[in-house]
Amino acid sequence: MSTEPVSASDKYQKISQLEHILKRPDTYIGSVETQEQLQWIYDEETDCMIEKNVTIVPGLFKIFDEILVNAADNKVRDPSMKRIDVNIHAEEHTIEVKNDGKGIPIEIHNKENIYIPEMIFGHLLTSSNYDDDEKKVTGGRNGYGAKLCNIFSTEFILETADLNVGQKYVQKWENNMSICHPPKITSYKKGPSYTKVTFKPDLTRFGMKELDNDILGVMRRRVYDINGSVRDINVYLNGKSLKIRNFKNYVELYLKSLEKKRQLDNGEDGAAKSDIPTILYERINNRWEVAFAVSDISFQQISFVNSIATTMGGTHVNYITDQIVKKISEILKKKKKKSVKSFQIKNNMFIFINCLIENPAFTSQTKEQLTTRVKDFGSRCEIPLEYINKIMKTDLATRMFEIADANEENALKKSDGTRKSRITNYPKLEDANKAGTKEGYKCTLVLTEGDSALSLAVAGLAVVGRDYYGCYPLRGKMLNVREASADQILKNAEIQAIKKIMGLQHRKKYEDTKSLRYGHLMIMTDQDHDGSHIKGLIINFLESSFPGLLDIQGFLLEFITPIIKVSITKPTKNTIAFYNMPDYEKWREEESHKFTWKQKYYKGLGTSLAQEVREYFSNLDRHLKIFHSLQGNDKDYIDLAFSKKKADDRKEWLRQYEPGTVLDPTLKEIPISDFINKELILFSLADNIRSIPNVLDGFKPGQRKVLYGCFKKNLKSELKVAQLAPYVSECTAYHHGEQSLAQTIIGLAQNFVGSNNIYLLLPNGAFGTRATGGKDAAAARYIYTELNKLTRKIFHPADDPLYKYIQEDEKTVEPEWYLPILPMILVNGAEGIGTGWSTYIPPFNPLEIIKNIRHLMNDEELEQMHPWFRGWTGTIEEIEPLRYRMYGRIEQIGDNVLEITELPARTWTSTIKEYLLLGLSGNDKIKPWIKDMEEQHDDNIKFIITLSPEEMAKTRKIGFYERFKLISPISLMNMVAFDPHGKIKKYNSVNEILSEFYYVRLEYYQKRKDHMSERLQWEVEKYSFQVKFIKMIIEKELTVTNKPRNAIIQELENLGFPRFNKEGKPYYGSPNDEIAEQINDVKGATSDEEDEESSHEDTENVINGPEELYGTYEYLLGMRIWSLTKERYQKLLKQKQEKETELENLLKLSAKDIWNTDLKAFEVGYQEFLQRDAEARGGNVPNKGSKTKGKGKRKLVDDEDYDPSKKNKKSTARKGKKIKLEDKNFERILLEQKLVTKSKAPTKIKKEKTPSVSETKTEEEENAPSSTSSSSIFDIKKEDKDEGELSKISNKFKKISTIFDKMGSTSATSKENTPEQDDVATKKNQTTAKKTAVKPKLAKKPVRKQQKVVELSGESDLEILDSYTDREDSNKDEDDAIPQRSRRQRSSRAASVPKKSYVETLELSDDSFIEDDEEENQGSDVSFNEED
């Protein structure tokens, strides 16, 4: 059958727009076919929204929605509109929508020549929204709206009344708007204006016969939507008020549904209170309302744009949702260390949005999805952080944590280990041969602290074998996994290595170790606090990641090594190992005096020798400890130690610690709770000790070490910081980097405003400025420092012997704390952050502190002290107790010009400058508000700021101080410090700190007085017995010649002479024979009476012995021959009387008197300090004055006592290098050995070049031994090795009487002949030396010959006797009066002699022999070569 071809005219048609809408309705109103959708509908029975599957025709719902939106838009045009009535007559298939308010104008359109109501509702593409220049927030947009409802209705009636014009307009359309009846206009004099639309949908076009329940439910929900999204209206549905006043009420309809759904999901009749879902509502501004709830399924949203229900969301939903997701993600990452993907957060959100958008654009006429760009919204909606924090308190946070944990668990399981026989990924692993095999559970993995410990552990494997032992080194400390993220754990190499090597599987519940490569884990760390911390971190890792593993007895082990070894040399050689410091301290106090011994501190495993490690592994019973399986509340203690959530509990845990509590080293099995409470706690305490100062001196350990080092070095002349730091490190056994010490030194010397009120060190160089708070200090190698003169007035030297000094690394280091004369913690303030504790104490005025100290002395009421900063010119206001506010200084110097001349203390210049520059230039968030800014600083602050008149007015309104950030708070509510007993204490007031300091300081002033009086009493006793000894010698009651040493000592004991120890303390009585022999061997033996090994090694390295307690007779037997003269006898009597008078005067003083004396001296020095500081900051650097060389220790006079501290010192050859003896000097200061009374140095004699330099000598003279040089100082090698033989000693002593007789009989002759001899010597010298004028007065000084002989001698009686006997034997005449030196000594001296003259000023003390260029650095003023 053939068909006729269709013509082109028939194929292409043109239809009217009305026909197009009816033929293609989906373009305008959506589908006209029945569809099943998941929709929220209003359920009348439960009075809430419920989500259910419904069968509706979207097009029918859309034409209903268009009429509702028209009614809602009228609220924007007429804010006085208050009511919308919706009546749905399902049986009649009729719907009515009526709104009050301003109606449609009832007039004929000028251009179209028809009534405006007819044009709007009966003609397509007519609207009042076509002016795009006018920003509108209505729903109508394209000119279709109500016309679409008219087109798809069989009957459409418009009714509008305008009371203002007194008319009512009614018009009817039928048959899909194809029939338009003429309008009926009547008079309207009563009632409000209104607009009403009544229509009957053309159900046949929608494939429907009636309005069923599904479509009615959706329509009713849409009426509720209008009521919730349009503000300040009443909506009635079928004559019933909906009673929804705002968007929040509307959102709550969904809350009931969520609650009911959760009940159904949980199978409960009623949900627990904690499970009730919450909806968080927030009205951001007049155009944005947001509500949030947790979604139980996936992301859900209910949103409205200008009352239009955007069921498909759009840019406005993304705008809000993205903000919430981003901020929640940031919180999870920063605060909770959790990582969750954005879609996982979004899928758990239910968002409600009601907004007004200017000229909104949608994807289609159905308006289900907004497409307007965010920048075109016409308003912004920034979700506040407070709202996000509220969201984080809902179930969303819990779900995110669960999701994150699940993500982490999956990620961590990917890195699980397995039991395999060989692992090749870790080159440093020393794998056990049996690891990963069926015998793997018998193997032990040794985890060592670092590579150095690994080598030692490997050495130990030589003892136990490598079949069942493996080793692996840890790099530093492990990660605290308790709050760590999965990403942190996965990136931690140590944790991943342990899992692989051990074969551990994350979160696996272990009941035995047969599935592991190793069945035991042994920790081998240093025996210090850091080693304990590593053990704790491993325990924390195992407990939190592998449940059940620590329940297996014997799984976790530790290998302990000694922390100190004591080597006993006498009476018998022995070695004692100590595994903790308290045990060592106990032995030192109770047992050490019985032995001669030395100690060795084992800082780490690297200190041990390989042989020692093999010995340790050979005795595993002693060195291997087992951690007991978890019991009781062990898990709680692990959580307490490592959980960040337990910070407050940890603070109390630390506060309750009793000093001296340690883990019992004899325990074979260590309970984990004991380990945490008795060993691990020491690490946390050490952290606090490093960070929080002591209330007595205000120092942290590093600062205390620096001050100790400066005192020990007597740092009176400047020294590079880069040189001082290593010196402090060495002399205080500092175990950390020198760089941190250098920074501490810089901090103690900083003098800019806001730093130290009293800087204890002088800043000779760029030590930082106020610009950056000291961060701009120069490098340590460029700057110098020295002790401030005021420092020793604050830390009085007389207190040094009273402190308890710490013993570390075989040496005495800094004290536990210093006791300044006023509380430096208040003078300079303090701040720091430790474990569980932090502190902030501002500085105060030293003079106010002293005033209150005197109030305490007088039992008077204390005055209130306020924070004070040296050199600061701002003001401080007390706003409430313990709270202050600091203000800078700002003044108006012109109409719109301001001058800032001071900042709040510790607000640095750079901070304010950055703020002002931001105000000058602005950025994306801040507009420029400063017109101009100048800086005119010198040492003081000066900003000149120019504002515009508008900004000046605004600044006045805000406040000058507020706008320029010239206000800073100070709080006294966190004043934490260690109390005198070593416990952390929080102080409630400044006066409480002062009172705590006062009573301890007063007690120590009494101790100082007692100590000084005791030392004076000892000196009186020593002088008394020296007088008695000399008298007995002179009167022949005591003979010491030609007697064995032990016999002399025994006779002295029988005569009641006490021994005096190094400290100057007398010991009466006789120690037992064994101890006496040790004393004599160590302190009194000559070189040939001891075996070579003992004399070379034992006496040199022994640091403790019985002689410390019992002392020796060196104060008698070490006196010079000159001491046996009558003059010396009388002088000793006079010295004894002087000491008795000094003691009597001291006893008259009270502790408060001594303290007041110190305070007065400080006040004088402090005023000088303030003057110098003000001059320095003002640019006038005070003159330090010239330093005088040669001033310092005087020479010993002929008849002064022997100094026992020098006799047994090892002789030191001067090989062109400087000799440093500051350690020994400091020990003398500490012990206050006042054996030599200091006086001014003798007048120096300027001569021609002396014979010792330029005179030609015979070979015999050059080879002859010097009769006056000290063998302990100048000799390169020992001469007269047989000098100590008893026979030779006897021969020397035989000549004592003869020498005494000669000295007595020739004394007058010597006085007469000495000048002549000097003249002869001078004339003789003139034959070989260039003439130089010599002052007659100095040249003729009497007894110069004898003085010179003694000056060059530092020898004992025996050495002087040796000189005299040599002279007697050689029968030398005049030349014997000239001191002779060896060739090396003479050449050494000659090298440093100036060409024009030679001045000789010799010091008998061996620690005075220091070259000139060393003097300033060593704090010694002794000079040998100086021109007058």
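Each Cβ is built from the backbone N, Cα and C atoms, and glycine gets one as well.
Substitutions noted, but not modelled.
Quick look at what Swiss-Prot lists:
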- 443-557: domain 'Toprim' (DOMAIN)
- GLU449, ASP526: Mg(2+) 1 binding site (BINDING)
- 692-1159: domain 'Topo IIA-type catalytic' (DOMAIN)
- ASP697 to Ala: Strongly reduced enzyme activity (MUTAGEN)
- LYS700 to Ala: Strongly reduced enzyme activity (MUTAGEN)
- ARG704 to Ala: Strongly reduced enzyme activity (MUTAGEN)
- HIS736 to Ala: No effect (MUTAGEN)
- TYR782 to Phe: Loss of enzyme activity (MUTAGEN)
- TYR782: active site, O-(5'-phospho-DNA)-tyrosine intermediate (ACT_SITE)
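When pLDDT is averaged over the domain 'Toprim' (443-557), the result is 89. Shown are the mutagenesis positions LYS700, ARG704, HIS736; the one with the most C-beta atoms within 10 angstroms of its own C-beta is ARG704. It is 23 Å from the Cα atom of ARG704 (mutagenesis position) to that of TYR782 (mutagenesis position). Around the Cβ of ASP697 (mutagenesis position), a 10 Å sphere holds 22 further Cβ atoms from the protein chains shown.
Taking all protein chains in view, 12 other C-beta atoms sit within 10 angstroms of the C-beta of TYR782 (mutagenesis position). On a Cα basis, ASP697 (mutagenesis position) lies 29 Å away from TYR782 (mutagenesis position). Taking all protein chains in view, 24 other C-beta atoms sit within 10 angstroms of the C-beta of GLU449 (Mg(2+) 1 binding site). Non-local contacts of ASP526 (Mg(2+) 1 binding site) by the CB criterion (under 8 A, 6+ apart in sequence, same chain) comprise GLU449, ALA453, LYS603, GLY604, LEU605.
Annotated pair ASP697 (mutagenesis position) and HIS736 (mutagenesis position), C-alpha to C-alpha distance, rounded: 22 Å. Taking the Cα atom of each, HIS736 (mutagenesis position) and LYS700 (mutagenesis position) are about 14 angstrom apart.
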